[in-house]
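As written in Swiss-Prot, here are the features:
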ACT_SITE  Lys386  active site
ACT_SITE  Arg463  active site
BINDING   Lys374, Asp379, Lys386, Asp399, Asp459  peptide binding site
BINDING   Lys374, Asp379, Asp399, Glu461  Zn(2+) 2 binding site
MUTAGEN   Lys386 to Ala  100-fold decrease in catalytic efficiency. 2-fold decrease in substrate affinity. Loss of hexamer formation with formation of dimers and trimers
MUTAGEN   Ala387 to Pro  16-fold decrease in catalytic efficiency. No effect on hexamer formation
MUTAGEN   Asp394 to Ala  7.5-fold increase in catalytic efficiency. No effect on hexamer formation. 1.7-fold increase in substrate affinity
MUTAGEN   Glu461 to Leu  6.5-fold reduction in catalytic efficiency in the presence of Co(2+); 854-fold reduction in catalytic efficiency in the presence of Mn(2+); substrate affinity is slightly reduced; impairs formation of stable homohexamer; when associated with A-379
MUTAGEN   Trp525 to Ala  Loss of catalytic activity and impairs oligomerization; when associated with A-533
Amino acid sequence: MYFSSLCKFLPISEKEKIYLNIVKKRFCKSNIYYNNNNNNIINYNKRGLKFYPFCNNLKKNINFVNINNKKGINFHSINKERKMASEVPQVVSLDPTSIPIEYNTPIHDIKVQVYDIKGGCNVEEGLTIFLVNNPGKENGPVKISSKVNDKNVSEFLKDENMEKFNVKLGTSKHFYMFNDNKNSVAVGYVGCGSVADLSEADMKRVVLSLVTMLHDNKLSKLTVVFEINVDKNLFRFFLETLFYEYMTDERFKSTDKNVNMEYIKHLGVYINNADTYKEEVEKARVYYFGTYYASQLIAAPSNYCNPVSLSNAAVELAQKLNLEYKILGVKELEELKMGAYLSVGKGSMYPNKFIHLTYKSKGDVKKKIALVGKGITFDSGGYNLKAAPGSMIDLMKFDMSGCAAVLGCAYCVGTLKPENVEIHFLSAVCENMVSKNSYRPGDIITASNGKTIEVGNTDAEGRLTLADALVYAEKLGVDYIVDIATLTGAMLYSLGTSYAGVFGNNEELINKILNSSKTSNEPVWWLPIINEYRATLNSKYADINNISSSVKASSIVASLFLKEFVQNTAWAHIDIAGVSWNFKARKPKGFGVRLLTEFVLNDAL
């Protein structure tokens, strides 16, 4: 404004020179249109300059010299009059319009058979692995006590040959030899440590050692002999983890999928009292795919997974499972006055999409449950941009992990078909981006329950979307509301990468979640909601601020914020920010699918 007022006293010719100099120095680099005949010249006419108000008085076309003398600067813009080719908005025609999802994976083709170990184990082909421990001796020698129905292999596995190796957790060895039928077989072990009862973390280390051997060897058959004691839940967890870790996600590679990968066709398991474990096999396969389905959504980059394509994937899933579904668009959300949720998505080119799938069992419904997943398909932080070291902006495609867990649970529930329940799978999906339309720090927005919220930080967006989703869930008249979200990075500091935190307003419901945590082997720790911290959310101008005035206990304070949007319904909030992503393996865990499914199947009634 100051510069323009000075220029009005200059002659027109001098003013034009100053304007042109500014355009050349400040704006040309982002708006260069090359002449095909001469890459050093661009034609910048009045139409191009009209977007800069101080250039509107220029009366002629002007040829500018290319100031950087470099060939090829891509500049993409969206024309308001452009008609989109598909439901998913695109900047250029090459932009993806759907999320590639594998429904039939090689794991589904593996034939699994469970045998009783009392009859001895056969070593016929492929790889045979003994899971061994030595209670009380962490580095104790390997001793294989199972009967082996093969003389050559049995001779090799005698104590004098194996005692040079130890059972330290995760250690493994395998050897090639000929069996009695002169067939080449691989036989080995995985150490399970010194404890009699393995934890889920211990079992995962065992499985990872086993998967490494499978990936290193092209085999058609795997046989696992359990010389350790496991209950049914841990046995199922072994199978789920084996299937999940064995499967590789190569959807976005240009080469043929799994061109160098040959999956086994048969899995044999020897264990005591085999009949009690057989029923867990198919359930494990369902849990595996529910988790892998969620993982596929989380792993999909944000140019593939956006609010529209994610809602399309939810509809596709519902149709496959015969679930009821509806997707609410911006118009319906405006009618529901979801101002908090709508504000977060204002900066994105993709419209908000609210996912609502419903499973209704046949017969009497004893419990109605709403599962609510946070669904931010990419979180830039908004105007409070994730620019600081450690903000992990490159990983923010995973901020819809809660939504993915809920949809993965929908797959499991729709497949296993529990009785006497009605389940609502909900997610307020949007993208938190920076643009001229984005909501700003300091804005005051109104949620669907009428509460006004001062936006203290645009990077505290998840709680705003969940606020309206929780209000929506309670209006469904459900008995329980459980939300699951990558809500606060503080969970990494409080519980690390192994445990999720659970908060809530109902002790009975939280205990059900904790029990589901044990049976699903997805660890959850009960954290308190401390009401005296509510004062840190006070706002001078609105009913509440979306961020605390203190940096302390931010996960608890975030739960206090959510609590404001649930009135009379039992509610639990599960924060999975620390456990959703496997940082070492650089892939999603799909955390929460088994936890929520176990809750629905066994603990909700």
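Every residue gets a Cβ built from N, Cα and C, even glycine.
No noted substitution is present; original residues retained.
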Asp399 (peptide binding site): secondary structure state under DSSP, collapsed to three categories:
helix
Around the Zn(2+) 2 site formed by Lys374, Asp379, Asp399, Glu461, list the extra residues of the same chain whose Cβ is within 8 Å of the site's Cβ centroid.
Gly375, Ile376, Met396, Met400, Asn432, Gly462, Thr465, Ala485, Thr486
Roughly how many Å lie between the Cα atoms of Trp525 (mutagenesis position) and Arg463 (active site), rounded to a whole value?
20
Other than its own, how many Cβ atoms are within 10 Å of the Cβ belonging to Asp394 (mutagenesis position)?
7
Which three-state DSSP class does Ala387 (mutagenesis position) fall into?
coil
With Cβ-Cβ distance below 8 Å and at least 6 positions apart along the chain, what are the contacts of Lys374 (peptide binding site)? List them in sequence order.
Asp399, Met400, Ser401, Gly402, Cys403, Ser427, Ala428, Gly462, Thr465, Leu466, Asp483, Ile484, Ala485, Thr486, Leu487
Secondary structure of Arg463 (active site) (DSSP, helix/strand/coil):
helix
Within the chain of Asp459 (peptide binding site), which residues six or more apart in sequence place their C-beta under 8 angstroms from its C-beta?
Asp379, Gly381, Gly382, Asn384, Leu385, Lys386, Asn432
Considering the recorded positions Lys386, Asp399, Glu461, Trp525, which residue's Cβ sits among the greatest number of other Cβ atoms within 10 Å?
Glu461
Across the listed peptide-binding residues, Lys374, Asp379, Lys386, Asp399, Asp459, what is the farthest Cα to Cα distance, given in whole Å?
18
